[in-house]
Amino acid sequence: MAEAFIQVVLDNLTSFLKGELVLLFGFQDEFQRLSSMFSTIQAVLEDAQEKQLNDKPLENWLQKLNAATYEVDDILDEYKTKATRFLQSEYGRYHPKVIPFRHKVGKRMDQVMKKLNAIAEERKKFHLQEKIIERQAATRETGSVLTEPQVYGRDKEKDEIVKILINTASDAQKLSVLPILGMGGLGKTTLSQMVFNDQRVTERFYPKIWICISDDFNEKRLIKAIVESIEGKSLSDMDLAPLQKKLQELLNGKRYFLVLDDVWNEDQHKWANLRAVLKVGASGAFVLTTTRLEKVGSIMGTLQPYELSNLSPEDCWFLFMQRAFGHQEEINPNLMAIGKEIVKKCGGVPLAAKTLGGILRFKREEREWEHVRDSPIWNLPQDESSILPALRLSYHHLPLDLRQCFVYCAVFPKDTKMAKENLIAFWMAHGFLLSKGNLELEDVGNEVWNELYLRSFFQEIEVESGKTYFKMHDLIHDLATSLFSANTSSSNIREINANYDGYMMSIGFAEVVSSYSPSLLQKFVSLRVLNLRNSNLNQLPSSIGDLVHLRYLDLSGNFRIRNLPKRLCKLQNLQTLDLHYCDSLSCLPKQTSKLGSLRNLLLDGCSLTSTPPRIGLLTCLKSLSCFVIGKRKGHQLGELKNLNLYGSISITKLDRVKKDTDAKEANLSAKANLHSLCLSWDLDGKHRYDSEVLEALKPHSNLKYLEINGFGGIRLPDWMNQSVLKNVVSIRIRGCENCSCLPPFGELPCLESLELHTGSADVEYVEDNVHPGRFPSLRKLVIWDFSNLKGLLKMEGEKQFPVLEEMTFYWCPMFVIPTLSSVKTLKVIVTDATVLRSISNLRALTSLDISDNVEATSLPEEMFKSLANLKYLKISFFRNLKELPTSLASLNALKSLKFEFCDALESLPEEGVKGLTSLTELSVSNCMMLKCLPEGLQHLTALTTLTITQCPIVFKRCERGIGEDWHKIAHIPYLTLYE
């Protein structure tokens with residue numbers, strides 16, 4: 001990838017030669033010679049890149065060229081940095097250190113020119129041809145919605161595997177394991193995803209777990225990952241034995257479905273250890289695994305491996321067409337003919353067809369397609385398939401501005417879930433992004449990322465809270481890794497990762513160290529990226545200020561750091577400073593505003609009393625996650641006025657703002673690139689200026705996420721309407737007890753999530769307009785602690801809340817649940833019996849979690865009669881509940897039933913239990929007065945799991961073999977009984 005970085009250095013040289021710095025210190029001729037030398041060498045680089053694959057001397061030549069290029073980049077970078085510093089000093093160009101500086105630069109220039117002359121002379125023996133390289137991808141408009149392409153030709157395979165799962169689940173008496181076997185790029189993972197998401201599998205198995213293995217078959221890591229997947233949250237570090245016990249408790253008696261994707265482990269002992277833990281599941285529990293290795297299939301499989309065949313020529317062609325032409329109606333017949341010849345070379349491998357289709361998507365000249373068809377790369381030695389030549393071709397047909405950005409992704413381990421925004425910051429730090437017109441570098445990086453996605457280099461796109469995450473196929477990752485080999489020189493280490501969580505790997509110019517010491521910084525003066533996150537640091541040494549090339553510094557998660565050295569502010573090239581979750585950090589250096597190149601300052605999770613003074617001087621700043629308003633000049637909202645901020649920002653200590661004119665100084669309405677805004681006051685709610693201040697903080701209409709905390713005004717601002725919040729998808733309002741009414745949320749066309757916490761006693765309806773809005777996009781509604789809330793709408797209609805799926809109501813004693821046809825999940829703390837009766841209005845409900853706060857002794861008989869779709873029911877903290885309604889029997893679809901802390905509950909209804917024919921899990925805990933279990937349990941043939949804890953009377957009656965209730969539960973495979 002030398003050709004890509006040479007272009008970066010050439011662009012820097014060209015830009016530099018046009019500026020005044022080169023004239024002031026007298027190196028114009030030297031830099032001009034460097035530029036000419038690189039231009040001469042660059043002309044033959046495309047040919048060299050293609051030929052190096054089977055020519056070791058040529059590969060070595062490229063490595064030497066790459067090392068020299070990085071050396072030139074260091075010289076240029078240091079020259080610009082120090083020259084700028086001299087000019088900004090009081091002495092200007094007459095600074096006393098200018099002469100030794102010129103001598104040092106001149107000596108280094110002579111040395112690197114000698115190296116480049118030797119490299120240029122050596123190239124002649126390779127007889128390389130000059131070729132024109134495409135510099136940048138074609139300009140086109142792209143949208144923000146990212147979707148995976150249609151899957152072709154695997155429906156038959158999906159149905160066959162689903163049938164195996166279902167049939168085995170019905171017959172098996174032990175854990176079943178089915179390996180899907182096939183070479184890389186055939187679509188084993190895609191097929192497994194289709195099976196995993198099939199409705200038939202979802203209905204028959206619970207829980208469903210997906211784990212990617214790759215090269216690391218570590219039992220502790222895998223068990224931890226499985227537990228985290230089931231519980232949906234991160235797990236603190238634990239020893240293996242308690243991890244094994246926890247997983248067995250979670251899987252005990254469950255007919256689970258586990259996918260182990262991309263397995264390479266050939267050690268039978270490792271698999272045997274994991275299998276022993278997994279065998280606690282119910283009859284029919286199933287493990288589906290994907291692998292390229294027959295030995296892995298024979299070790300793991302209890303069933304005959306499913307060997308995945310190549311795609312048919314027709315399906316391969318459809319996949320290629322979808323990528324190459326999109327939805328274009330008219331297709332050049334000559335391109336179709338050439339395309340079919342290219343597809344033949346793909347050998348029925350989907351990844352090859354998809355990737356080659358991606359690189360040709362915006363090429364419409366026949367010669368461009370012929371160049372791919374006739375490339376000599378097809379004739380190179382192949383290992384397991386035709387996939388690697390196809391992937392190499394995809395790289396060689398990338399424009400220059402994409403190549404190095406793609407190859408850099410090799411520093412992440414396989415199957416890493418990468419954040420697009422972070423990756424773009426890394427690209428910027430290494431100088432891979434070229435300026436383009438008036439676009440910000442972040443926008444250029446976004447274009448590059450979209451180009452690589454459209455060419456199928458990235459996959460598995462997810463968007464969470466406004467951030468985009470993605471992965472790379474393991475073969476695409478292998479390609480990036482192989483191309484990184486030219487950067488293995490130890491003389492140009494530019495990135496160090498010293499964290500403990502395996503987030504990045506050591507490759508090329510990136511080095512991972514197991515621990516950090518201050519002396520480490522003195523060894524690597526060319527560093528662009530220094531990652532010390534979660535390194536348990538107490539302090540950062542002042543020598544950090546000597547890393548003049550440093551662009552990216554990550555100190556996040558170092559909760560012991562209380563302050564940062566003043567010399568940090570000497571890092572004139574620093575672009576990203578990541579300090580999030582440095583819990584003890586209370587202040588930043590006063591001279592932080594001198595970090596003139598800073599673009600990303602991440603401060604969420606710190607304990608700052610105020611943001612550093614005069615932060616508005618950081619005119620390059622694009623991401624400022626947190627702004628803490630101070631009391632003194634230079635710490636106030638006006639510092640945000642001229643900053644073109646991107647992403648999200650949380651503004652706190654708004655109670656310190658006394659005038660709406662001060663709030664207007666923030667100029668939020670002009671910040672079109674902010675997608676998330678959080679505004680917070682101290683929670684005492686006694687701020688007389690809050691209403692005027694919030695009105696003055698009107699955001700831009702591009703905003704998507706809005707949160708307001710501790711607002712003390714009596715009404716929310718007029719700008720909370722359709723015109724300003726037309727793109728908002730999520731609103732959260734907490735601690736606004738003085739607001740007597742709510743804005744017209746129902747008119748917001750894109751609002752998907754609405755959370756209201758602790759509201760005024762004057763609020764009776766979420767929307768009390770005579771003509772209320774429809775809430776056309778709302779899917780999630782959470783309301784806490786509204787003492788007089790009676791309903792959602794004062795005037796209900798037929799078309800309101802058409803897609804609402806999830807509702808949560810806590811501490812709303814007057815609330816009556818309306819009739820809503822789409823709601824599937826309800827969580828409610830019952831504060832009035834009326835709420836219990838109104839639950840029956842939600843006929844589509846599949847999950848119900850109710851807790852009591854009214855001392856109810858019984859539940860309404862009609863409560864369950866209309867809930868025919870209910871699958872999960874949890875009843876907790878009904879301290880005085882003595883009996884359950886017989887209408888429980890109408891819940892024919894119920895799979896899971898749980899009772900917790902129902903102290904007075906004496907029995908479960910005999911007739912009610914008999915009707916629960918689909919029940920697979922019953923859990924009763926802390927029901928101290930429960931006297932016995934119903935006889936009807938014997939007839940629940942689907943019941944596989946029974947858990948009884950802290951129920952002393954029943955516990956004794958369930959003693960194995962001799963207890964009075966033992967015969968009622970003896971047929972249940974998995975029992976958990978604790979006194």
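Backbone N, Cα and C define each Cβ position, glycine as well.
Don't look for the substitutions in this one, it keeps the originals.
Applying an 8 A CB threshold to same-chain residues 6+ apart, the list for Lys188 (ATP binding site) reads Ile180, Leu181, Gly182, Asp261, Asp262, Thr290, Thr291, Leu308. In the three-state DSSP classification, Lys188 (ATP binding site) falls within a helix. What Swiss-Prot records for Gly182, Met183, Gly184, Gly185, Leu186, Gly187, Lys188, Thr189 is ATP binding site.
Under the heading domain 'NB-ARC', Swiss-Prot lists 143-437. If you average pLDDT over the domain 'NB-ARC' (143-437) in this model, you get 85.
Taking Cβ-Cβ distances under 8 Å and a sequence separation of 6 or more, Gln88 (variant position) has no neighbours in its chain. Under natural variants, Swiss-Prot gives Gln88 to Leu with this note: In susceptible haplotype.
Per Swiss-Prot, natural variant Pro149 to Ser is noted as: In susceptible haplotype.
The note that Swiss-Prot attaches to the natural variant Ile166 to Thr is: In susceptible haplotype. Every protein chain considered, the tally of other Cβ atoms within 10 Å of the Cβ of Ile166 (variant position) stands at 18.
For the binding-site residues given as Gly182, Gly187, the lowest number of other CB atoms within 10 Å of the residue's CB is seen at Gly182. For the ATP site, the Cβ centre of Gly182, Met183, Gly184, Gly185, Leu186, Gly187, Lys188, Thr189 serves as reference, and the other residues of the chain with Cβ at most 8 Å from it are Thr290, Arg292, Leu308, Val349, Pro350, Leu351.
Within the group of binding-site residues (Gly184, Gly185), the Cβ with the highest number of other Cβ atoms inside 10 Å belongs to Gly185.
A gap of 20 Å separates the Cα atoms of Thr189 (ATP binding site) and Ile166 (variant position). In sequence order, Leu308, Ser309, Asn310, Leu311, Val349, Pro350, Leu351 constitute the residues six or more apart from Leu186 (ATP binding site) in its chain with CB-CB distances below 8 Å. The secondary structure of Gly182 (ATP binding site), as reduced to three states from DSSP, is coil rather than helix or strand. If you take the Cα of Ile166 (variant position) and the Cα of Gly185 (ATP binding site), they are about 27 angstrom apart, rounded to a whole number. Each of the binding-site residues Met183, Thr189 was scored by other CB atoms within 10 A of its CB, and the lowest score goes to Met183.
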